[in-house]
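**Student:** Attaching a single structure in structure tokens format; questions to follow.
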Amino acid sequence: MGRAELLEGKMSTQDPSDLWSRSDGEAELLQDLGWYHGNLTRHAAEALLLSNGCDGSYLLRDSNETTGLYSLSVRAKDSVKHFHVEYTGYSFKFGFNEFSSLKDFVKHFANQPLIGSETGTLMVLKHPYPRKVEEPSIYESVRVHTAMQTGRTEDDLVPTAPSLGTKEGYLTKQGGLVKTWKTRWFTLHRNELKYFKDQMSPEPIRILDLTECSAVQFDYSQERVNCFCLVFPFRTFYLCAKTGVEADEWIKILRWKLSQIRKQLNQGEGTIRSRSFIFK
């Protein structure tokens, strides 16, 4: 009996969560999967894929939501999207497909599946991101070492980092002077919301600094469906999504961004500079 059949037989008698979370021999096949990253966090997955991945890079990791549920993190053009993978105890569910074994699940990815979400963004899963990457063992020598502050304690040493929280997709935007509606490609990264003429445009039309935004909310004043607005001191931007689900996703992540910005401001963590630039 081959290794795959042996482990497949074990899969039918093991608790579903054990197959994915245990570190002993019962989860050998999963641990041998080079692009399974275990308990890698959502933030770390986004940082890895954005900094060192490319369009179509992906990795599998444990979900922090519930046992038996896992996340496939996928690098799109300027964002990272996350999709659920579920092990039911008898099969693996991903997207519209269900796989009776881990072998079939992995084989599906070997054939570079095409997937799309509510935003309409299509992605080909081409590049599994490895858990282990070779790096040179080179270290720098410390030549200068002094303290820039005095009298501080461990209570003053608070680790901080901005969330990446990326999203991208087409939205229809109302013009500022001429109130016509045009479809633009939007990208959200850190505290910047950029919009471009289309997905292939190298330079944004405008960068909106979300630290200046006071509110994000559904809007019913424009006689359009799936519309929401971003309120800035200098202007209110009206945007429309193709579906209600997509509009809700944008509102949720933008509101979450604003809550994180306010939290940082209230805690006095760093200086956030204003960067609302108009290029054309």
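Every residue, even glycine, has its Cβ placed from backbone N, Cα and C.
Just lifted these from Swiss-Prot, have a look:
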DOMAIN    35-129  domain 'SH2'
DOMAIN    164-259  domain 'PH'
MUTAGEN   ARG61 to Lys  No change in BCR-induced NFAT activation
MUTAGEN   LYS173 to Leu  No interaction with 3-phosphoinositides
MUTAGEN   ARG184 to Cys  No membrane association
MUTAGEN   LYS197 to Glu  No membrane association
MUTAGEN   TRP250 to Leu  No interaction with 3-phosphoinositides
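Would you situate these features in the structure and describe their surroundings?
**Tutor:** Residue counts for the domain 'SH2' (35-129) by DSSP state, with H, G and I taken as helix and E and B as strand, are 20 helix, 36 strand, 39 coil.
A C-beta separation below 8 Å, combined with a sequence spacing of at least six in one chain, links LYS173 (mutagenesis position) to TRP181, LYS182, THR183, ARG184, TYR195, PHE237, TYR238, LEU239, CYS240.
Of all the Cβ atoms in the protein chains shown, 20 others lie within 10 Å of the Cβ of ARG184 (mutagenesis position).
Using a 10 Å radius centred on the Cβ of LYS197 (mutagenesis position) and all shown protein chains, the other Cβ atoms total 14.
Less than 8 angstroms from the CB of TRP250 (mutagenesis position) sit LYS167, GLY169, LEU171, PHE228, LEU239, ALA241, each of them six or more residues away in the same chain.
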**Student:** In the three-state scheme derived from DSSP, which category covers TRP250 (mutagenesis position)?
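**Tutor:** For TRP250 (mutagenesis position) - judged by DSSP and reduced to three states - the answer is helix.
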**Student:** For the domain 'PH' (164-259), how many residues does DSSP put in helix, in strand and in coil?
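**Tutor:** Result for the domain 'PH' (164-259), in helix, strand, coil order: 19 helix, 40 strand, 37 coil.
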